[in-house]
Amino acid sequence: MVRTRVLFCLFISFFATVQSSATLISTSCISQAALYQFGCSSKSKSCYCKNINWLGSVTACAYENSKSNKTLDSALMKLASQCSSIKVYTLEDMKNIYLNASNYLRAPEKSDKKTVVSQPLMANETAYHYYYEENYGIHLNLMRSQWCAWGLVFFWVAVLTAATILNILKRVFGKNIMANSVKKSLIYPSVYKDYNERTFYLWKRLPFNFTTRGKGLVVLIFVILTILSLSFGHNIKLPHPYDRPRWRRSMAFVSRRADLMAIALFPVVYLFGIRNNPFIPITGLSFSTFNFYHKWSAYVCFMLAVVHSIVMTASGVKRGVFQSLVRKFYFRWGIVATILMSIIIFQSEKVFRNRGYEIFLLIHKAMNIMFIIAMYYHCHTLGWMGWIWSMAGILCFDRFCRIVRIIMNGGLKTATLSTTDDSNVIKISVKKPKFFKYQVGAFAYMYFLSPKSAWFYSFQSHPFTVLSERHRDPNNPDQLTMYVKANKGITRVLLSKVLSAPNHTVDCKIFLEGPYGVTVPHIAKLKRNLVGVAAGLGVAAIYPHFVECLRLPSTDQLQHKFYWIVNDLSHLKWFENELQWLKEKSCEVSVIYTGSSVEDTNSDESTKGFDDKEESEITVECLNKRPDLKELVRSEIKLSELENNNITFYSCGPATFNDDFRNAVVQGIDSSLKIDVELEEESFTW
């Protein structure tokens with residue numbers, strides 16, 4: 001196998017070398033032949049391709065300067081390709097042209113530059129080698145540009161490889177090689193204060209979104225790599241036969257490199273932004289992390305496209321040929337593609353998404369399809385079409401996988417929606433599809449189909465965390481359960497329908513697309529204390545992690561705690577069974593009530609179910625304010641250290657809660673700790 005790979009690599013290298021040499025030979029032969037008068041104007045390709053003396057001269061040049069038969073054949077076919085739009089020449093045709101010309105070849109003379117040549121000429125070796133050296137410089141720059149373009153792609157390959165290794169070490173072998181000091185200073189803290197999911201407003205007007213230092217460092221290295229790749233290796237010897245001023249050649253090189261680097265990022269941008277990203281399961285990185293990298297790859301790609309466009313425009317204006325460039329088909333489509341990209345980037349900002357997500361989604365999808373079409377027409381005469389087809393392929397792959405998931409889940413299904421009088425939480429139950437494989441952290445998208453709702457609601461899909469599985473819920477053994485908090489849009493419409501229905505229960509037709517979020521299964525034995533801290537509906541995301549971990553071996557020797565922070569005790573009604581299950585698994589469960597008062601009927605009814613069961617009693621602590629998360633984290637770390645057990649915190653809740661809890665964990669990690677502290681954060685913010 002190793003020998004086969006080596007031979008394959010050698011073949012590819014040899015083939016690339018042959019093709020590069022053939023391109024240089026054919027281009028240089030054409031350039032030196034252009035010094036002489038063959039009775040054709042400089043722009044009349046049809047005249048040259050039908051002129052037997054010109055064809056004989058360039059084929060003779062290729063024969064004289066090719067060092068191998070393979071290089072010769074490739075060079076002859078490169079020459080033939082120059083005439084493919086006028087007349088199709090086969091390799092045999094080109095060889096016959098040379099054989100005929102070899103009977104009449106003569107050395108070129110000075111008069112041949114002004115007087116029409118009547119027979120084929122031998123190559124002007126001085127001119128040929130001059131053009132070869134200059135063309136080699138252009139070719140070398142092109143190769144460097146391709147290396148730089150691939151370098152950006154392989155940067156992300158390296159990032160994903162590192163994430164995959166860490167994920168497998170952790171979940172399969174139970175090894176966490178990340179030191180506490182690295183987590184405290186790099187992985188967990190935000191770039192700016194404790195802002196991560198929340199939006200920071202400068203002067204209360206300008207919105208800024210910050211990420212963690214770890215993800216920020218990855219993006220910073222990516223940006224620096226891009227700048228460095230764009231900045232080196234643009235020099236060329238002067239005088240140059242095509243662009244004599246240095247500025248013109250330098251601008252051409254910068255434009256070409258920016259162009260190739262931007263195009264190489266197209267598949268990265270599209271792959272990181274789709275739902276069916278194949279790297280999510282193996283790397284363990286969340287959809288929100290890939291979405292962050294998707295945005296920054298798009299930003300960098302856009303800036304490279306802007307550099308390419310500005311340089312091309314400035315060069316055209318300075319040379320006085322801008323008007324003629326605008327009349328060219330590929331140039332106009334390049335302008336269209338740049339405009340489309342700028343619109344996509346601008347309207348994708350969080351401030352616009354939050355104001356009207358439906359409008360954002362419609363524009364984003366339409367513009368992406370239009371962008372692919374624009375890039376096709378921009379590049380189909382220039383080359384590099386593989387990158388363009390990759391975008392279309394990734395987009396089609398994602399749509400195909402979505403349709404397949406819906407079909408595998410049974411197509412049109414009926415979901416039961418229910419709630420209580422005083423709750424804005426909707427419980428969605430749907431029969432578990434045969435091929436739906438549940439795994440902790442899994443979520444699914446739902447399309448709600450209703451002729452009475454706005455038409456665009458049926459085209460929207462909303463992600464919900466899947467809570468239950470077949471062998472966990474004895475009351476609904478074949479049901480998938482999801483909890484949804486009604487905010488605005490379709491969820492608010494659904495809540496209104498449920499509340500107005502008898503018994504607050506209604507059936508709804510849906511398409512179920514999933515599961516997503518499935519990753520490498522947790523195989524290693526559990527040797528850590530687990531502390532889950534959820535706020536509000538975040539309990540639905542944290543609970544499945546405890547279900548998975550509490551079923552693993554060696555849990556009896558460890559201490560696990562589950563905190564649920566609520567501002568409405570009526571929430572306990574719809575999550576009572578799950579909390580009782582945790583108690584049965586020897587997990588300490590505490591409900592922290594942050595509301596202003598519990599002296600009401602609803603509150604009494606909410607807690608009554610827990611007080612009746614003495615053996616499975618759940619603590620309800622009424623703080624009437626937000627808990628001190630820093631103190632909670634410090635106390636749990638201290639207890640784990642006394643037991644000499646590593647500890648993992650699971651957290652999920654609103655953006656403010658997640659940021660506060662993340663900051664609390666950062667503050668709680670101390671360099672003197674002898675145990676490993678880890679944070680697993682689930683987020684509703686993408």
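In case you wondered, yes, glycine gets a Cβ from its N, Cα and C as well.
As the structure is a computational prediction, the values presented were derived from the model and not from experiment.
The feature heme 1 binding site is assigned by Swiss-Prot to HIS294, HIS364, with experimental evidence given as support. Residues or ranges marked as heme 2 binding site in Swiss-Prot (evidence: experimental evidence): HIS308, HIS378. If you look up Swiss-Prot, you'll see GLY514, PRO515, TYR516, GLY517, CYS652, GLY653 marked as NADP(+) binding site, on the strength of sequence analysis. The domain 'FAD-binding FR-type' annotation in Swiss-Prot covers 399-522. Swiss-Prot documents HIS294 to Ala as a published mutagenesis change and attaches the note Impairs heme binding. One mutagenesis experiment named in Swiss-Prot is HIS308 to Ala, and its note says Impairs heme binding. According to Swiss-Prot, the mutagenesis experiment HIS364 to Ala carries the following note: Impairs heme binding.
Positions of the features from Swiss-Prot, shown on the structure.
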residue: HIS294; record: mutagenesis position; contacts (Cβ under 8 Å, 6+ apart): VAL269, PHE272, GLY273
residue: HIS308; record: mutagenesis position; contacts (Cβ under 8 Å, 6+ apart): SER255, ALA258, ASP259, ALA262
residue: HIS364; record: mutagenesis position; contacts (Cβ under 8 Å, 6+ apart): ILE344, GLN347, SER348
residue: HIS378; record: heme 2 binding site; contacts (Cβ under 8 Å, 6+ apart): TYR330, TRP333, GLY334, VAL336, ALA337
residue: GLY514; record: NADP(+) binding site; contacts (Cβ under 8 Å, 6+ apart): ARG405, ASN409, PHE436, ALA442, PHE443, ALA444, TYR445, VAL466
residue: PRO515; record: NADP(+) binding site; contacts (Cβ under 8 Å, 6+ apart): PHE436, LYS437, TYR438, GLN439, ALA442, PHE443, ALA444, VAL466
residue: TYR516; record: NADP(+) binding site; contacts (Cβ under 8 Å, 6+ apart): ARG275, ILE280, PHE287, ALA442, PHE443, ALA444, TYR445, PRO463
residue: GLY517; record: NADP(+) binding site; contacts (Cβ under 8 Å, 6+ apart): ILE280, PHE287, GLN439, GLY441, ALA442, PHE443
residue: GLY653; record: NADP(+) binding site; contacts (Cβ under 8 Å, 6+ apart): ALA534, ALA535, GLY536, LEU537, GLY538, ILE565, PHE661
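Summarising the NADP(+) site geometry, the residues cited as binding it (GLY514, PRO515, TYR516, GLY517, CYS652, GLY653) extend over a maximum Cα to Cα distance of 23 Å. Within 10 Å of the C-beta atom of CYS652 (NADP(+) binding site) sit 26 other C-beta atoms, taking all shown protein chains into account. GLY514 (NADP(+) binding site) carries a strand DSSP state (E or B).
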